[in-house]
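K.L.:
The structure that follows is given in the form of structure tokens.
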Amino acid sequence: MSRRPCSCALRPPRCSCSASPSAVTAAGRPRPSDSCKEESSTLSVKMKCDFNCNHVHSGLKLVKPDDIGRLVSYTPAYLEGSCKDCIKDYERLSCIGSPIVSPRIVQLETESKRLHNKENQHVQQTLNSTNEIEALETSRLYEDSGYSSFSLQSGLSEHEEGSLLEENFGDSLQSCLLQIQSPDQYPNKNLLPVLHFEKVVCSTLKKNAKRNPKVDREMLKEIIARGNFRLQNIIGRKMGLECVDILSELFRRGLRHVLATILAQLSDMDLINVSKVSTTWKKILEDDKGAFQLYSKAIQRVTENNNKFSPHASTREYVMFRTPLASVQKSAAQTSLKKDAQTKLSNQGDQKGSTYSRHNEFSEVAKTLKKNESLKACIRCNSPAKYDCYLQRATCKREGCGFDYCTKCLCNYHTTKDCSDGKLLKASCKIGPLPGTKKSKKNLRRL
């Protein structure tokens, strides 16, 4: 029997493993010998190797250098039993520094880092655009004054510059005011009013400097008029002054909660004193409801106490000179006080008895005198009598006498009639001329 090579239905690709001849059976078909069995096993291994190699090369991934040493000495389970050439290729790639990782490991790593990679790509794309980078820079608080672009000159005419300035100023001012009105969109919420105003003005000037390098003061006034920058709350204007009205300054700035805290610490009498300082302080007191209620109650209580303890609450206080109605008020007041003074004198005379002298009697009456009154001796009993020089009236204070007379005519006191009908009081001695007059000088010359 002649020997011929084994013929299979599927001829595998050429491999490094050589096929050995096989014997032919009695039926005319070749008997699979040991070499043929080895060939078939090699074929299956080769096919598996080709499949696995292609799958691995389709999913290559570079690993960090720290993991190279660990992966060089490691042979994956799917390469066991494969051909020597594939194992050599695997070892060669691992020595270069780009080891092959299992497809399962590659799939797990890509799934775990997929979200992170997308975020990085999104951030990188946003940072690549110059417009968004400039917007990100302007959102931070830089110390740029806004005048750095004034050196840029443009060849535009004055008419074009004016029209472009108006359009650009309207857009920039509207965007700045939108940032002011919507605090959620404004990045720096904790800016002081001065820094806030500085940022808006500088950004507006920086945008308009390319069109017109000149500073337009009308534009600044319009920014101040449109935007609510709270510049009235700026502190430091009164620094260095000796006297500062703190309450008035707080009232002008609208800090009513601070004023309410201050007024709550004051007592009712202190609130009365606050109202007497100035009209502004009284307005501050009237603006606070709680403090004003306490103040009004204190005023009512003080007035009631004054009316209760004042001996002359029914009339006005006595003064030296009054209007023509003073005589009527005097007569009304004297009738009410006449009985009280007489009872006091009688009680004092009974207590002291014989030791009560004339001097003590006059001194006791003198304690009850008013500002425009004086003491005189009664024309009937020589007892102390009160004398009013404005009314020309004297009243005896002795209980047994009580004579009320006119000092001009020495008659009973008359309020409506004149003293012309009665006899006038004649002086007991003639009064000489006043010193320094012509008559006194003549008398001196005669002497």
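Indices start at 1 and increase along the chain as displayed.
Glycine is treated like the rest: Cβ placed from N, Cα and C.
These came from Swiss-Prot, pasted as-is:
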| type | residues | note |
| --- | --- | --- |
| MUTAGEN | Ser145 to Ala | Does not affect protein stability; when associated with A-149 |
| MUTAGEN | Ser149 to Glu | Degraded in similar manner to wild-type |
| DOMAIN | 250-296 | domain 'F-box' |
| MUTAGEN | Tyr356 to Ala | Substantially impairs inhibition of CCNB1 ubiquitination by UBE2C; when associated with 346-S--T-355 del |
| MUTAGEN | Arg358 to Ala | Substantially impairs inhibition of CCNB1 ubiquitination by UBE2C; when associated with 346-S--T-355 del |
| MUTAGEN | Lys376 to Ala | Decreases UBE2C-mediated ubiquitination |
| BINDING | Cys378, Cys381, Cys396, Cys401 | Zn(2+) 1 binding site |
| MUTAGEN | Arg393 to Ala | Decreases UBE2C-mediated ubiquitination |
| BINDING | Cys406, Cys409, His414, Cys419 | Zn(2+) 2 binding site |
K.L.:
Helix, strand or coil for Arg358 (mutagenesis position)? Use DSSP.
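P.N.:
In the DSSP reduction, Arg358 (mutagenesis position) maps to helix.
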K.L.:
Going by C-alpha distance, which of the recorded positions Arg358, Cys378, Cys381 is nearest to Cys409 (Zn(2+) 2 binding site)?
P.N.:
Cys378
K.L.:
By a 10 A CB contact count over all chains shown, which of the recorded positions listed here is most packed: Arg358, Lys376, Arg393, His414?
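P.N.:
Counting Cβ neighbours within 10 Å, the top one is Arg393.
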K.L.:
Helix, strand, coil: count each for the residues of the domain 'F-box' (250-296), based on DSSP.
P.N.:
37 helix, 0 strand, 10 coil
K.L.:
Could you tell me the C-alpha distance between Cys378 (Zn(2+) 1 binding site) and Arg358 (mutagenesis position) in angstrom, no decimals?
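P.N.:
For Cys378 (Zn(2+) 1 binding site) versus Arg358 (mutagenesis position), the Cα atoms are 13 Å apart.
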K.L.:
Using C-alpha atoms, which one of the recorded positions Arg358, Lys376, Cys406, His414, Cys419 comes nearest to Cys396 (Zn(2+) 1 binding site)?
P.N.:
Lys376
K.L.:
Can you tell me the CA-to-CA distance separating Cys419 (Zn(2+) 2 binding site) and Arg393 (mutagenesis position), as a whole number of Å?
P.N.:
12
K.L.:
Between Cys406 (Zn(2+) 2 binding site) and Arg358 (mutagenesis position), what is the CA-CA distance rounded to a whole number of Å?
P.N.:
24
K.L.:
Mean pLDDT for the domain 'F-box' (250-296), as a whole number?
P.N.:
90
K.L.:
For each of the binding-site residues (Cys381, Cys396, Cys406, Cys419), count the other CB atoms lying within 10 A of its CB, then report the residue with the highest count.
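P.N.:
For the binding-site residues Cys381, Cys396, Cys406, Cys419, the Cβ with the most other Cβ atoms within 10 Å is Cys396.
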K.L.:
May I ask which of the recorded positions Arg358, Lys376, Cys381, Arg393, Cys401 is closest to His414 (Zn(2+) 2 binding site) if we compare their C-alpha atoms?
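P.N.:
Closest by Cα distance to His414 (Zn(2+) 2 binding site) among the recorded positions Arg358, Lys376, Cys381, Arg393, Cys401: Arg393.
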K.L.:
In the three-state scheme derived from DSSP, which category covers Cys396 (Zn(2+) 1 binding site)?
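P.N.:
Once the DSSP labels are grouped into three classes, Cys396 (Zn(2+) 1 binding site) ends up as strand.
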K.L.:
Fewest other CB within 10 angstroms, which one of the binding-site residues Cys378, Cys401, Cys409?
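P.N.:
Cys401, out of the binding-site residues Cys378, Cys401, Cys409, has the fewest neighbouring Cβ atoms within 10 Å.
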K.L.:
Beyond Cys378, Cys381, Cys396, Cys401, what residues of that chain have CB atoms within 8 A of the centre of the Zn(2+) 1 site's CB atoms?
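P.N.:
Checked against the 8 Å cutoff, the neighbours are Ile379, Arg380, Asn382, Ser383, Ala385, Lys397, Arg398, Gly400, Gly402, Phe403.
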